[in-house]
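Working notes, structure below.
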Amino acid sequence: MSAAEKKPASKAPAGKAPRDTMKSADKKRGKNRKETYSSYIYKVLKQVHPDTGISNQAMRILNSFVNDIFERIATEASKLAAYNKKSTISSREIQTAVRLILPGELAKHAVTEGTKSVTKYSSSAQ
């Protein structure tokens, strides 16, 4: 065979697996998991109203609400730590952020419950 009669080189790079086998490897990874507060919301609902259920849409709305409040508090606490030239967010920054974000009575109750929870956690950790 002369140089003019040789077959053109294949377009696929040597050493790489064909695409269809790579797709089957992706299938083995499993589902992408979404982390939500659904189980915790459900537990609180059952503590407050044992005979009441909740729809999927209502659960999605509450989950979105919790994520939103969490993000607001974390952002505000981060700003407070930066103002005070601290690299760590402590319970004090969280408490101040809650007071700044939540209105009136709601902030007072949130701070009280938060303090109670931190105290309970600290005493059980020892």
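Here the Cβ of each residue, glycine as well, is placed from N, Cα and C on the backbone.
According to Swiss-Prot, the mutagenesis experiment GLU35 to Lys carries this note: In HTB1-442; impairs growth at 36 degrees Celsius. On its own chain, GLU35 (mutagenesis position) has no residue at least 6 apart in sequence with a Cβ closer than 8 Å to its own Cβ.
Around the Cβ of GLY53 (mutagenesis position), a 10 Å sphere holds 9 further Cβ atoms from the protein chains shown. Swiss-Prot documents GLY53 to Asp as a published mutagenesis change and attaches the note In HTB1-72; impairs growth at 36 degrees Celsius, leads to chromosome missegregetion, chromatin shrinkage, and diminished chromatin silencing.
Among the mutagenesis results in Swiss-Prot, PRO103 to Leu has the note: In HTB1-223; impairs growth at 36 degrees Celsius, leads to chromosome missegregetion, chromatin shrinkage, histone H2B deubiquitination and diminished chromatin silencing. The residue drawn here is the original one. Neighbour density for PRO103 (mutagenesis position): within 10 A of its CB lie 8 other CB atoms from the protein chains shown.
Under the three-state DSSP scheme, LYS120 (mutagenesis position) falls in the helix class. Counting only residues at least six positions away in the same chain, no Cβ atom sits under 8 Å from the Cβ of LYS120 (mutagenesis position). Among the mutagenesis results in Swiss-Prot, LYS120 to Arg has the note: Impairs ubiquitination. The residue drawn here is the original one.
Between PRO103 (mutagenesis position) and GLY53 (mutagenesis position), the C-alpha separation comes to 29 Å. Reduced to three states, the DSSP call for PRO103 (mutagenesis position) is coil.
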